[in-house]
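Enquirer: Below is a structure I'd like to ask you about.
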Amino acid sequence: MPSASKNFRLQSKYVFLTYPKCSSQRDDLFQFLWEKLTPFLIFFLGVASELHQDGTTHYHALIQLDKKPCIRDPSFFDFEGNHPNIQPARNSKQVLDYISKDGDIKTRGDFRDHKVSPRKSDARWRTIIQTATSKEEYLDMIKEEFPHEWATKLQWLEYSANKLFPPQPEQYVSPFTESDLRCHEDLHNWRETHLYHDEGRTGVRHPSLYICGPTRTGKTTWARSLGRHNYWNGTIDFTNYDEHATYNIIDDIPFKFVPLWKQLIGCQSDFTVNPKYGKKKKIKGGIPSIILCNPDEDWMLSMTSQQKDYFEDNCVTHYMCDGETFFARESSSH
């Protein structure tokens with residue numbers, strides 16, 4: 001007998017039960033269910049047996065009530081030590097066809113052809129999508145509300161779950177050691193003061209860092225070697241945003257294609273983003289960004305004077321000199 005569950009609640013006039021590997025007699029189970037549900041004005045009951053290949057017997061039951069129950073005890077339907085799987089019957093005709101496929105079924109009462117309307121079904125799906133907070137919870141809610149879809153379309157449901165709740169990517173590990181790289185004194189000061197700062201200092205908005213320089217000089221390699229970060233190249237998508245990162249990297253993305261640039265550059269906290277194929281979410285933020293670009297896509301050339309004012313107030317700007325590189329060894333070519 002399962003332990004009591006505070007979360008269990010059955011409020012459906014149409015119920016589908018399955019008793020796996022049950023050694024009881026079908027007629028005894030039938031009589032038990034009919035008497036148990038009489039207070040709820042039962043008007044149809046069907047109990048069918050199914051012989052599995054392993055030689056065990058499963059019993060299925062379709063229950064139709066005239067009065068909606070509110071059952072909080074998960075052991076309510078337990079019979080002779082057998083606990084059933086309990087599901088709302090979304091489509092009574094479909095359930096009846098399924099349980100009677102072997103022909104061994106006992107019924108009583110007048111069957112009603114019932115199924116959830118498409119509008120109500122859409123509303124249930126919408127609720128699941130809007131309220132689930134993780135992939136596991138999303139799939140569990142579907143299994144509870146739509147067991148048939150869960151059993152027959154799990155592969156597609158997992159695909160949608162991964163879109164809504166994408167797995168966190170593996171943390172980047174730099175292939176270079178600290179001795180392989182070097183940086184300008186200004187960048188060293190920014191790193192030590194604003195990136196490797198004392199985390200106990202709260203309420204401080206640290207400036208971001210803007211580096212504009214030629215290709216193949218090690219800008220990306222150096223930036224990615226500094227610690228745990230979010231990395232965006234080509235486009236910004238918050239789907240896999242890492243809340244535990246200590247900084248962001250915006251690499252080779254033109255200024256006009258950077259959404260929420262003030263929030264990212266200004267080290268702002270608690271702002272709402274809209275990931276691709278996902279639902280809006282609030283991210284903690286509060287971390288600086290490193291912007292990397294080549295001279296042909298210098299952000300300053302695309303900004304208005306007001307945008308430049310905000311940018312310069314919230315960002316340390318570094319234009320690389322001729323011959324400047326982030327590699328300490330000439331043999332490096334990344």
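Placement of Cβ uses the backbone N, Cα and C atoms for every residue, glycine included.
Keep in mind the model shows the original residues, not the substituted ones.
What Swiss-Prot records for 9-111 is domain 'CRESS-DNA virus Rep endonuclease', and it gives sequence analysis as the kind of evidence. Annotated divalent metal cation binding site per Swiss-Prot: Glu50, His58, His60, Asp102, in sequence order, evidence recorded as sequence analysis. Where Swiss-Prot documents Ile63 to Leu as a natural variant, the accompanying text is: In strain: Mild. According to Swiss-Prot, the natural variant Gln171 to Pro carries the following note: In strain: Mild. The natural variant Asn189 to Ser is recorded by Swiss-Prot, whose note states: In strain: Mild. The ATP binding site feature in Swiss-Prot is assigned to Gly213, Pro214, Thr215, Arg216, Thr217, Gly218, Lys219, Thr220; the stated evidence is sequence analysis.
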Enquirer: Take the Cβ of Asp102 (divalent metal cation binding site) and count every other Cβ within 10 Å, whichever protein chain it belongs to.
Expert: 11
Enquirer: Please count the residues of the domain 'CRESS-DNA virus Rep endonuclease' (9-111) that DSSP assigns to helix (H, G, I), strand (E, B) and coil.
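Expert: Looking at the domain 'CRESS-DNA virus Rep endonuclease' (9-111) with DSSP, the answer is 23 helix, 39 strand, 41 coil.
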Enquirer: Which chain neighbours of the divalent metal cation site, leaving out Glu50, His58, His60, Asp102, have a Cβ atom within 8 Å of the mean position of the site's Cβ atoms?
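Expert: So the additional residues around the site are Thr18, Ala48, Ser49, Leu51, Thr57, Tyr59, Ile99, Asp104.
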Enquirer: Please classify the secondary structure at Lys219 (ATP binding site) using three-state DSSP.
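Expert: Where Lys219 (ATP binding site) sits, the three-state DSSP reduction gives helix.
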Enquirer: Determine which residues of the same chain, besides Gly213, Pro214, Thr215, Arg216, Thr217, Gly218, Lys219, Thr220, have their CB within 8 A of the center of the CB atoms at the recorded ATP site, and list them by sequence.
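Expert: Residues close to the ATP site, other than Gly213, Pro214, Thr215, Arg216, Thr217, Gly218, Lys219, Thr220: Leu292, Asn294, Met320, Thr325, Phe326.
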Enquirer: Here's one to test understanding: among the recorded positions His58, Ile63, Gln171, Asn189, whose C-alpha is closest in space to the C-alpha of Gly213 (ATP binding site)?
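Expert: When the Cα distances are compared, Asn189 comes out closest.
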Enquirer: Have a look at the binding-site residues (His58, His60, Arg216, Lys219) and report the one with the fewest Cβ neighbours inside 10 Å.
Expert: Arg216
Enquirer: Cα of Thr215 (ATP binding site) to Cα of His58 (divalent metal cation binding site): how many Å, rounded?
Expert: 68
Enquirer: Which one is it, among the recorded positions Gln171, Asn189, Pro214, Gly218, Thr220, that lies nearest to His58 (divalent metal cation binding site) by Cα separation?
Expert: Gln171
Enquirer: About how far apart, in whole Å, are the alpha carbons (Cα) of Pro214 (ATP binding site) and Asn189 (variant position)?
Expert: 22
Enquirer: Across the domain 'CRESS-DNA virus Rep endonuclease' (9-111), what does the mean pLDDT come to, as a whole number?
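Expert: Residues in the domain 'CRESS-DNA virus Rep endonuclease' (9-111) carry a mean pLDDT of 89 in this prediction.
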Enquirer: Which of the recorded positions Gln171, Asn189, Arg216, Thr217, Lys219 has its Cα nearest to the Cα of His60 (divalent metal cation binding site)?
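Expert: Closest candidate to His60 (divalent metal cation binding site), judged by Cα separation, is Gln171.
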Enquirer: On a simple 10 Å Cβ count over all chains shown, which one of the recorded positions Gln171, Asn189, Thr217, Thr220 is most densely packed?
Expert: Thr220
Enquirer: In sequence order, which residues at least six apart in the same chain have a CB under 8 Å from the CB of Glu50 (divalent metal cation binding site)?
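Expert: Set apart from Glu50 (divalent metal cation binding site) by at least 6 residues yet with Cβ under 8 Å, we have Thr57, His58, Tyr59, His60, Ile99, Asp102, Asp104.
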